[in-house]
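Pulled from Swiss-Prot:
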type: MUTAGEN; residues: Cys30 to Ser; note: No effect on IgE reactivity
type: MUTAGEN; residues: Cys41 to Ser; note: Reduces IgE reactivity 4-fold
type: MUTAGEN; residues: Cys46 to Ser; note: Loss of IgE reactivity
type: MUTAGEN; residues: Cys50 to Ser; note: Loss of IgE reactivity
type: MUTAGEN; residues: Cys61 to Ser; note: Loss of IgE reactivity
type: MUTAGEN; residues: Cys77 to Ser; note: No effect on IgE reactivity
Amino acid sequence: MAKCSYVFCAVLLIFIVAIGEMEAAGSKLCEKTSKTYSGKCDNKKCDKKCIEWEKAQHGACHKREAGKESCFCYFDCSKSPPGATPAPPGAAPPPAAGGSPSPPADGGSPPPPADGGSPPVDGGSPPPPSTH
């Protein structure tokens, strides 16, 4: 009979440790104020905008500083949330860090010179700058 209670205690201890490990392995959510939601906060709209525009797992309205209700997005802490304000779905992405967008795929025309003048029509070199 005593051996049975030792086995029961050992199984119970293993079970408790396993439950603790499952909770630790679960993803933890990080809260961040929405960058795209404005106006009176509505939970359904906040949730939808956080998921679709900010790639969050969830969104909800909460009162924080000064009693104002704001939309908060919840991200998986193991992944980093988007840094910049995302573009709406279907919009063209912003230019690369260099500042100017890449030329069109079909060739297109070269970008204008940095000094603001227009490029020569024949494709030759531009005239020298004036001295006056």
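The first residue you see is number 1, and the count goes up from there.
Quick reminder: no glycine exception, Cβ is built from N, Cα and C everywhere.
No noted substitution is present; original residues retained.
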Rounded Cα separation (Å) that holds between Cys46 (mutagenesis position) and Cys30 (mutagenesis position): 16
Cys77 (mutagenesis position) to Cys61 (mutagenesis position) - Cα separation in whole Å: 19
Nearest of the mutagenesis positions (Cys30, Cys41, Cys50) to Cys61 (mutagenesis position), judged by Cα-Cα distance: Cys41
Cα distance (Å, whole number) from Cys50 (mutagenesis position) to Cys30 (mutagenesis position): 13
Other C-beta atoms that fall within 10 angstroms of the C-beta of Cys41 (mutagenesis position): 19
Integer Å distance between the CA atoms belonging to Cys41 (mutagenesis position) and Cys50 (mutagenesis position): 12
Lowest local Cβ density (other Cβ within 10 Å) among mutagenesis positions: Cys30, Cys50, Cys61, Cys77: Cys77
Number of other Cβ atoms within 10 Å of the Cβ of Cys46 (mutagenesis position) across all protein chains: 24
